[in-house]
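Worksheet: the structure to be examined is printed underneath.
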Amino acid sequence: MTQTYNADAIEVLTGLEPVRRRPGMYTDTTRPNHLGQEVIDNSVDEALAGHAKRVDVILHADQSLEVIDDGRGMPVDIHPEEGVPAVELILCRLHAGGKFSNKNYQFSGGLHGVGISVVNALSKRVEVNVRRDGQVYNIAFENGEKVQDLQVVGTCGKRNTGTSVHFWPDETFFDSPRFSVSRLTHVLKAKAVLCPGVEITFKDEINNTEQRWCYQDGLNDYLAEAVNGLPTLPEKPFIGNFAGDTEAVDWALLWLPEGGELLTESYVNLIPTMQGGTHVNGLRQGLLDAMREFCEYRNILPRGVKLSAEDIWDRCAYVLSVKMQDPQFAGQTKERLSSRQCAAFVSGVVKDAFILWLNQNVQAAELLAEMAISSAQRRMRAAKKVVRKKLTSGPALPGKLADCTAQDLNRTELFLVEGDSAGGSAKQARDREYQAIMPLKGKILNTWEVSSDEVLASQEVHDISVAIGIDPDSDDLSQLRYGKICILADADSDGLHIATLLCALFVKHFRALVKHGHVYVALPPLYRIDLGKEVYYALTEEEKEGVLEQLKRKKGKPNVQRFKGLGEMNPMQLRETTLDPNTRRLVQLTIDDEDDQRTDAMMDMLLAKKRSEDRRNWLQEKGDMAEIEV
């Protein structure tokens, strides 16, 4: 059936409808924990700004969550431009909040913007009580829509201020409607650690338990508690902090020379960054630079030994907290920091502090240096045992493969790059020591239904198999030549198609690689935004709009460039955005043991030749969730 494609066919989503249509773009849909974290972050931001001393969290028996703080209370006056109470605007409008400029909060998670409105959009009901100016206000929402106007429901003392947000998550948006109590507890404890002197309580009405946290010497106490009973080097954590006008960093770290479970946690504006990011990269680089300088100054480095990041990082337990204005995250769930300037800031501060500490604590410093040197020597011995496939040993390596010189699987990376032009730029941009590049011509074969004994008939698949050193459907990874195999395709729809076909190849015929965490997908940016000497990169249209929104308060007109493909980037841009470990974005391709069958069923439906009818039905059902380039 042919439909007319004109202006009437263009749909504009307003209010909170985009969130309800595509919740996965805004939050983690596994459980409603991330919604709770958004509300908790708002209260903790009040504490971070010095306006709150207590945050109470209650998990009710009906799986609803209530967060209460003694901050200033959400504003209830009428917004001058929108003509509605500010609290209503905050709950009902994306990107409405008091944290986009730095007038109200020097540092924040950027919430009361997307965060709290997403909670409203994905909840069956939200009730907000505000204590402010001697009065108690109440407003309520259901399914993202206001069902009760803001009204005064009581009075209170003028100094009795704060906000209470009680929400009931809509189970239809989540894989499991239940909060993970352990994750909630962990987040709350971490918030208490990062806000010394602030009291945080958690009441679990389902399990009838109550917990309270209040740390006076936050990071130090937390790390010491986590490694209690284990031999540590040094005995007391190496702690430090530094605050500038727009950035601040606090850390506590130590090493476990005899092994043990490592505490490795990082935060940005008190938001946990589970996947690390540029701040963690900066910490690692700062420690490495300082240790290298100390070893060279003391002349204790054996000839031929060069320390690398993993030598100093291997047994390091740390808690890192960074506060900064306008943090950039990889995705709305804020699990990985991508602000490039943060790596240099943290690295410089940590290097200076660690060099000073090493020279003031020479005995402990020499033990640390000895541990790092031993690690480097073990790594180098192990690398010598790895026999690389040469022309005289096994199949000849593909001629288009630009190999690396390192042999350590902990460092080596192979990038499968879409297109010869991008492959040429990538070869110039790479670090030749540990990064290998292999360009691919066009779209590879859909191998989902091809048997393992026939799949090597495809030249591209054959070259990939020879380059990585693994045969299709083999569980033997002893001849693996690279620790990371990274798929690097354009950010447009064609590139996504190629990335999908490569993912299918690895899931179907090289599953052992996926199971052991060796396969990654690189996320090149779609946009570059320039304002003066500042450069920003955006992965999606939403990220681009977010950056432009932040740049509105700066002088000058930003210039936006859309990359049509990787080949348009010069080597320096390609290195910064997709190859440099400190600034790139990589997503690991993973399959949980429990999801094996579900993954195979989904891939079969998407890629099998005889499943076109199933694909059509699936598109009719899920098509409104797709992001389509026109």
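Glycine is no exception: its Cβ is also placed from the backbone N, Cα and C atoms.
Secondary structure at ASP69 (ATP binding site), taken from DSSP and collapsed to helix, strand or coil, is strand. Annotated ATP binding site per Swiss-Prot: TYR5, ASN42, ASP69, GLY110, LEU111, HIS112, GLY113, VAL114, GLY115, ILE116, LYS334, in sequence order, evidence recorded as a curator's inference.
Here Swiss-Prot flags 412-525 as domain 'Toprim'.
Among the features that Swiss-Prot reports, Mg(2+) 1 binding site is placed at GLU418, ASP490, with the record citing sequence analysis. Under the three-state DSSP scheme, GLU418 (Mg(2+) 1 binding site) falls in the strand class.
LEU445 (variant position) falls outside any helix or strand according to DSSP and counts as coil. LEU445 (variant position) counts 15 other C-beta atoms within 10 Å of its own C-beta, drawing on all protein chains shown. Annotation of the natural variant LEU445 to His in Swiss-Prot: In strain: DH161; quinolone-resistant; the original residue is retained in the structure shown.
Look at Swiss-Prot and you will find ASP490, ASP492 tagged as Mg(2+) 2 binding site, backed by sequence analysis.
With the fewest other Cβ atoms inside 10 Å of its Cβ, the least crowded of the binding-site residues ASP490, ASP492 in this structure is ASP492. Of the candidate recorded positions, GLU418, LEU445, ASP492, the one lying closest to GLY115 (ATP binding site) when CA atoms are compared is ASP492. Note: the CA-CA distance between ASP492 (Mg(2+) 2 binding site) and LEU445 (variant position) rounds to 19 Å. Across the structure, ASP69 (ATP binding site) and GLU418 (Mg(2+) 1 binding site) place their CA atoms 51 angstrom apart.
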